[in-house]
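Participant: As annotated in Swiss-Prot:
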| type | residues | note |
| --- | --- | --- |
| MUTAGEN | C9 to S | Complete loss of phosphatase activity |
| MUTAGEN | C9 to A | Mutant stably binds to the arginine-phosphorylated substrate |
| ACT_SITE | C9 | active site, nucleophile |
| BINDING | T10, G11, N12, T13, C14, R15 | substrate binding site |
| MUTAGEN | T13 to I | Strongly decreases p-Arg phosphatase activity and markedly increases p-Tyr phosphatase activity |
| MUTAGEN | C14 to S | 6-fold reduction in phosphatase activity with pNPP as substrate. Nearly no effect on substrate affinity |
| ACT_SITE | R15 | active site |
| MUTAGEN | D117 to A or N | Mutant does not bind to the arginine-phosphorylated substrate |
| ACT_SITE | D117 | active site, proton donor |
Amino acid sequence: MPYRILFVCTGNTCRSPMAAALLENKQLPGVEVKSAGVFAAEGSEASVHAKMVLKEKGIEAAHRSSQLKKEHIDWATHVLAMTSGHKDMIVERFPEAKDKTFTLKQFVSGTDGDIADPFGGPIEVYRAARDELETLIDRLAEKLQTEQ
């Protein structure tokens, strides 16, 4: 079964594009990845620090932000939000997505918890977010490969 993973954060310039780039970098067969934001401006690049901390891991992030739309929801098999607030907003706007929408932490480890927004912080805060995401994306990749 192909997986179409949609990562969602606020502005689609930090957390969700980092998560998407980390998962795409694994080049898992049968896994497609997109990202969007609940309050995103269309067409912005990923933040400078987000691109820098990905580059430290050898990952180039060619990304343009996108506002979350019905087409994203219809495309996705799994909608993975960065926070419970994002998850609640997604389900409120798109009730049909309820059964496929989770926080990333909930989906990979069954625990509640948000991924802190590094927006506007120093590069160390972005590194911490990247490292947390990297651990979660490793678990996500294992889960997807096990379920295929």
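Placed from the backbone N, Cα and C atoms, the Cβ positions cover glycine too.
The noted changes are left out; the structure has the residues it started with.
In terms of burial and nearby residues, how do these features look in this structure?
Facilitator: Taken residue by residue with DSSP, C9 (mutagenesis position) is part of a strand. Applying an 8 A CB threshold to same-chain residues 6+ apart, the list for C9 (mutagenesis position) reads R15, S16, S35, G37, V38, A81, M82, T83, H86, I115, D117.
Within 10 Å of the C-beta of T10 (substrate binding site) there are 19 other C-beta atoms, taking all protein chains into account.
Cβ neighbours of T13 (mutagenesis position) (same chain, under 8 Å, six or more residues apart in sequence): G37, A40, S44, E45, A46, S47, A50, H63, S65, F119.
The Cβ neighbour count for C14 (mutagenesis position), using a 10 Å radius over every protein chain in view, is 28.
All protein chains shown were included, and the count of other CB atoms within 10 Å of the CB of R15 (substrate binding site) stands at 33.
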Participant: Given the recorded positions G11, N12, D117, which one's Cβ is surrounded by the fewest other Cβ atoms within 10 Å?
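Facilitator: Among the recorded positions G11, N12, D117, the sparsest Cβ neighbourhood within 10 Å belongs to D117.
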Participant: When you average the Cβ positions of T10, G11, N12, T13, C14, R15 for the substrate site, which other residues in that chain have a Cβ within 8 Å of that mean position?
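Facilitator: These residues sit around the substrate site: C9, S16, P17, G37, A40, S47, S65, D117, F119.
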Participant: Looking only at DSSP and grouping its letters into three states, which state does R15 (substrate binding site) belong to?
Facilitator: helix
